[in-house]
Amino acid sequence: MGPAGVAARPGRFFGVYLLYCLNPRYRGRVYVGFTVNTARRVQQHNGGRKKGGAWRTSGRGPWEMVLVVHGFPSSVAALRFEWAWQHPHASRRLAHVGPRLRGETAFAFHLRVLAHMLRAPPWARLPLTLRWVRPDLRQDLCLPPPPHVPLAFGPPPPQAPAPRRRAGPFDDAEPEPDQGDPGACCSLCAQTIQDEEGPLCCPHPGCLLRAHVICLAEEFLQEEPGQLLPLEGQCPCCEKSLLWGDLIWLCQMDTEKEVEDSELEEAHWTDLLET
């Protein structure tokens with residue numbers, strides 16, 4: 001992995017970012033927003049409302065993007081995260097966080113809220129990445145992110161050709177079987193795979209796993225019967241470790257339609273998880 005840390009996952013980019021104001025007159029102010037393009041969004045904020053920036057940031061720049069949380073399965077999931085981060089007092093998931101403390105800066109308060117959000121349902125089980133766009137402004141969170149949420153540094157790179165993985169690179173992996181084969185069978189239930197999004201396939205070289213989303217989810221959740229969304233598990237074919245988020249993104253990479261950045265995607269099943 002390069003100095004920028006974890007690469008952006010393949011597929012559409014949905015991020016929720018934290019801006020920090022460098023204007024001496026407004027220094028210390030922050031802004032939370034949603035974006036599909038971090039570089040362009042910062043330019044819009046610094047360009048004012050006429051350039052597409054928010055009214056709260058217009059005329060108060062320059063603004064710097066300090067960090068961005070990305071890896072959301074859909075724009076709706078990211079927008080719900082954005083709303084809760086902006087209004088922690090109104091989210092029942094964050095009732096335990098408490099209001100801003102006396103002497104606590106807006107920046108520190110938003111980092112405290114973020115730390116709790118990454119460990120609160122439903123976000124605690126999403127395959128998110130915490131990226132410090134400005135590594136020099138990095139601070140340790142009051143609660144460390146969950147083990148499956150990696151830290152990354154620097155601006156998000158262009159769409160990555162391969163997903164994040166725990167063990168060695170798969171650059172020399174053999175071509176995967178055609179996921180669109182209408183006669184493909186699930187490796188777990190042996191039934192024909194007819195899912196519109198195609199089967200989940202193991203990315204490890206030589207592994208021929210193909211499985212229904214539900215079948216593999218049930219396999220991964222055997223040790224967590226009370227949960228609905230897996231975090232990770234062992235491939236039932238090659239017995240190597242897999243992150244659930246990587247499997248989903250690999251599947252989406254082959255099925256996702258190209259749309260304009262300004263368009264919002266249809267609701268994902270994780271959007272039904274209440275905030």
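Including glycine, each Cβ sits where the backbone N, Cα and C put it.
Original residues throughout; no substitutions modelled.
The annotation domain 'GIY-YIG' is assigned in Swiss-Prot to 12-95 on the grounds of sequence analysis.
DSSP gives R41 (mutagenesis position) a helix state. Experimental mutagenesis at this site is recorded by Swiss-Prot as R41 to A, annotated: Abolishes endonucleolytic activity.
Record note (Swiss-Prot), mutagenesis E82 to A: Abolishes endonucleolytic activity. The unchanged residue is displayed. Over all protein chains present, the Cβ of E82 (mutagenesis position) has 20 other Cβ atoms lying within 10 Å.
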Students should find that the Cβ of R41 (mutagenesis position) has, within 10 Å, a number of other Cβ atoms equal to 22
Rounded to the nearest Å - Cα separation of R41 (mutagenesis position) and E82 (mutagenesis position): 15
How would DSSP class E82 (mutagenesis position) in three states? helix
Can you tell me how the residues of the domain 'GIY-YIG' (12-95) break down into helix, strand and coil by DSSP? 31 helix, 21 strand, 32 coil
